[in-house]
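Copied over from Swiss-Prot, here are the features:
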type     : residues               : note
ACT_SITE : Thr64                  : active site, O-isoaspartyl threonine intermediate
BINDING  : Ser110, Thr141, Asp142 : substrate binding site
DOMAIN   : 54-378                 : domain 'Asparaginase/glutaminase'
MUTAGEN  : Ala176 to Val          : Almost no activity
Amino acid sequence: MKSDSVEITTICPDVENSQFVVQSNCPETIPEILKSQNAAVNGSGIACQQRSLPRIKILGTGGTIASKAIDSSQTAGYHVDLTIQDLLDAIPDISKVCDIEYEQLCNVDSKDINEDILYKIYKGVSESLQAFDGIVITHGTDTLSETAFFIESTIDAGDVPIVFVGSMRPSTSVSADGPMNLYQAICIASNPKSRGRGVLVSLNDQISSGYYITKTNANSLDSFNVRQGYLGNFVNNEIHYYYPPVKPQGCHKFKLRVDGKHFKLPEVCILYAHQAFPPAIVNLVADKYDGIVLATMGAGSLPEEVNETCMKLSLPIVYSKRSMDGMVPIANVPKKGSKEDNLIASGYLSPEKSRILLQLCLAGNYTLEEIKHVFTGVYGG
């Protein structure tokens with residue numbers, strides 16, 4: 001070897017993750033990039049140590065992904081029975097991807113997710129951001145989109161990826177989708193390319209934004225959709241992102257206020273409109289709730305007498321839509337013509353996400369004008 005030559009020996013072609021040794025008679029000729037926090041001087045050269053694995057925190061909440069059925073063909077009527085450790089046992093290869101710590105926050109069907117559990121998830125994520133490179137949350141698919149929206153709206157994670165994952169088939173199914181979904185979610189949370197993208201959802205080989213994703217099929221493996229577009233996919237153990245890192249535009253971040261250990265959000269209900277929808281129902285719930293979300297016909301359509309009833313009330317009422325796709329524009333919402341206009345267009349948000357956004361606004365004591373401004377982030381208001 002010449003006096004100014006450099007020899008690099010590597011144990012595998014994956015330079016990013018392999019261990020390799022650099023030897024040189026003139027260390028000053030070694031590129032500065034090798035003099036990093038992962039490099040240590042060893043003898044006549046520099047030995048770059050193998051990069052440490054990412055640290056991932058898994059928060060378990062239950063759902064179909066943690067469920068068992070009586071036999072292998074049963075895909076309904078199953079029950080939650082598995083812990084995070086049980087799920088990890090089904091994907092032993094994951095130990096090559098990252099170092100994992102986990103916490104079982106609860107083990108329930110996602111229909112039973114309430115405000116106490118929401119706060120546990122919020123607290124679990126908040127307390128893990130500084131110590132881990134990524135966070136994975138196992139969750140039932142029925143209300144996964146609501147929890148993902150809540151977490152995106154209440155936590156500023158910086159660049160740390162937060163990945164929600166679930167499954168449509170129980171663990172005992174002939175072709176259970178849970179193990180692969182979980183494996184992919186952990187890989188996504190571990191990958192540097194996932195940083196700076198906000199809350200993600202990993203299901204059925206697709207990577208989506210947790211802010212906009214919606215469950216559109218009650219039974220199929222391809223049960224979720226996002227009309228704003230998928231962010232990427234997972235193929236043959238590779239993560240492919242279609243766009244550079246970006247977070248949802250107009251996403252308002254709220255600071256939660258907790259009274260001691262008790263977490264309580266204002267009461268907001270959803271009413272589903274239909275032909276001959278009676279205005280009496282609106283009056284009935286107005287006395288018992290802090291706000292109302294209406295799943296309107298079309299893009300904000302309601303019988304005129306219902307509109308008139310809504311405008312007479314003082315509580316905030318959000319006009320959303322029954323359809324899975326589309327939006328309710330401001331122009332389609334009736335107005336009183338004063339600052340006391342209490343009717344709000346949901347924009348692109350579904351009724352269930354509109355409910356959460358309104359709850360967070362009310363919890364923060366926002367005025368009607370401030371609530372409308374928050375909804376302008378999703379082109380409503």
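Even glycines carry a Cβ here, placed using N, Cα and C.
Cβ neighbour count for Ala176 (mutagenesis position): 21 (other Cβ atoms within 10 Å of its Cβ, all protein chains included). When the recorded positions Thr64, Ser110, Thr141, Asp142 are compared by Cα distance to Ala176 (mutagenesis position), the shortest distance belongs to Thr64.
Between the CA atoms of Thr64 (active site, O-isoaspartyl threonine intermediate) and Thr141 (substrate binding site) there is a gap of 7 Å, rounded to the nearest whole number. Within its own chain, Asp142 (substrate binding site) has Gly63, Asp109, Ser110, Lys111, Lys215 as residues 6 or more apart in sequence whose C-beta sits under 8 angstroms from its own. With a 10 A radius on its CB, Ser110 (substrate binding site) counts 20 other CB atoms from all the protein chains. Taken residue by residue with DSSP, Thr141 (substrate binding site) is part of neither helix nor strand, so it is coil. Taking the centre of the Cβ atoms of Ser110, Thr141, Asp142 as the substrate site, the nearby residues of that chain (Cβ within 8 Å, site residues left out) are Gly63, Thr64, Asp109, Lys111, His139, Gly140, Thr143, Leu144, Gly166, Lys215. Compared over the recorded positions Thr64, Thr141, the count of CB atoms lying within 10 A of a residue's CB peaks at Thr64. When secondary structure is read from DSSP and collapsed to three states, Ala176 (mutagenesis position) falls in the coil class. Here the binding residues for substrate are Ser110, Thr141, Asp142. Their largest Cα to Cα distance works out to 7 Å.
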